[in-house]
Amino acid sequence: MAEDMAADEVTAPPRKVLIISAGASHSVALLSGDIVCSWGRGEDGQLGHGDAEDRPSPTQLSALDGHQIVSVTCGADHTVAYSQSGMEVYSWGWGDFGRLGHGNSSDLFTPLPIKALHGIRIKQIACGDSHCLAVTMEGEVQSWGRNQNGQLGLGDTEDSLVPQKIQAFEGIRIKMVAAGAEHTAAVTEDGDLYGWGWGRYGNLGLGDRTDRLVPERVTSTGGEKMSMVACGWRHTISVSYSGALYTYGWSKYGQLGHGDLEDHLIPHKLEALSNSFISQISGGWRHTMALTSDGKLYGWGWNKFGQVGVGNNLDQCSPVQVRFPDDQKVVQVSCGWRHTLAVTERNNVFAWGRGTNGQLGIGESVDRNFPKIIEALSVDGASGQHIESSNIDPSSGKSWVSPAERYAVVPDETGLTDGSSKGNGGDISVPQTDVKRVRI
């Protein structure tokens, strides 16, 4: 569909980068002036530009111009945005299992509002691999998408093609939610921590390896109240109101940061950062990032593609500080599956890790094991902010595409064919039970 796109360039005064978010192999950013940019892998429509092309540099998502977007969030291969003024939640990308919330499982190559959420005031949105959640201003939670392990919190294992309210939170005001591959976590306004969904590695923090179909409160926090939570692929990170960091779940690659490879079934305080006040956290597929109140960024876990950002490709079992030019302080971080994004106080955006599909936004498809400035989004870039613009021709761009048109279902080692996780290239070792669908 590249021939249907008229590409030019937008040069404007520097705009503040408000939000960054990293998916499996794509990235998005929200800039002041109501500009949404996306880049990286586009095969499933997750970039929203009306085609299936990869983009190695940030490209303005013209379909959302004028919609006054206030948040953007990446799932693995889909994206969700919220317009506060219009009270609309938009979604696009890979649609299998209903993760787009439109009542079907088709892929969508341009943003479309979710009818079931029209008119609802949204406070926060979280996207996992194949499911999504939205927290309303009233503290209620809506969930939709894949639910084979109960990650929607609805009390069953049926996928939901449209958002449904989590009834288990009736009378409980939720502050925020986080979504992993097949599990979910939440923090209440009162600082209580909850987990539900797939719990095989202790990633629910409930002291066992059992799935939960409805949210269950985590009681083993030593009396600490939590202010935030984030989910990696199969691990979970939380921060208390005192700024202490806790991790639990899968630790095969050191992603819990405790200096070993042991899983933890309950929240375990990360002593290596006990002298720091943690202000933000993010979980990748097998790596973790934590930002301190004084602008220092620490990373640990799986580092095959340099996604930890410390200048090598060795796994890190304990936190290591990520260094930036001129010791710039970091104000925001987001982990993708195998890449990481960060924004500094000077309004510069950096990326590192896997770059095969252009998800680093640096204009080329190469890996980086240390922070590389995204010149198109950064004030300190060689030419300042210089964002490409794609103008979609609505008469010729893609809209709905059924997954059956582009994928074949293959059996796993048990002979079953009802699995989920789609591979993103042959460069990774994915458990056989995770690979059930392949492109044709």
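Any Cβ shown, glycine's included, is placed from N, Cα and C.
For all the noted positions, this structure keeps the original residue and models no substitution.
Cβ neighbours within 10 Å of Trp39 (mutagenesis position), excluding its own Cβ and spanning all shown chains: 30. The note that Swiss-Prot attaches to the published mutagenesis Trp39 to Phe is: No effect on function, homodimerization and interaction with COP1.
A mutagenesis experiment is reported in Swiss-Prot for this position, Trp144 to Ala, and the note states: Cannot interact with COP1. Listed in sequence order, Gly98, Arg99, Gly101, His131, Cys132, Leu133, Leu152, Ser160, Leu161, Val162, Pro163, Gln164 are the same-chain residues at least 6 apart in sequence whose CB falls under 8 Å from the CB of Trp144 (mutagenesis position).
As a published mutagenesis entry, Trp285 to Phe appears in Swiss-Prot alongside the note: Loss of function. Constitutive homodimer and no interaction with COP1. All protein chains included, Trp285 (mutagenesis position) registers 27 other Cβ atoms within 10 Å of its own Cβ.
Mutagenesis annotation in Swiss-Prot: Trp285 to Ala, described as Loss of function. Constitutive monomer; the structure shown retains the original residue.
In the three-state DSSP reading, Trp352 (mutagenesis position) counts as strand. In the structure as shown, the Cβ atom of Trp352 (mutagenesis position) sits within 10 Å of 26 other Cβ atoms. One mutagenesis experiment catalogued in Swiss-Prot, Trp352 to Ala, is accompanied by this note: Cannot interact with COP1.
Swiss-Prot gives this note for the published mutagenesis Trp352 to Phe: No effect on the interaction with COP1.
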Here the Cα-Cα span from Trp285 (mutagenesis position) to Trp352 (mutagenesis position), rounded to a whole number of angstrom, reaches 14
Rounding to whole Å, the Cα atoms of Trp39 (mutagenesis position) and Trp352 (mutagenesis position) are apart by 14
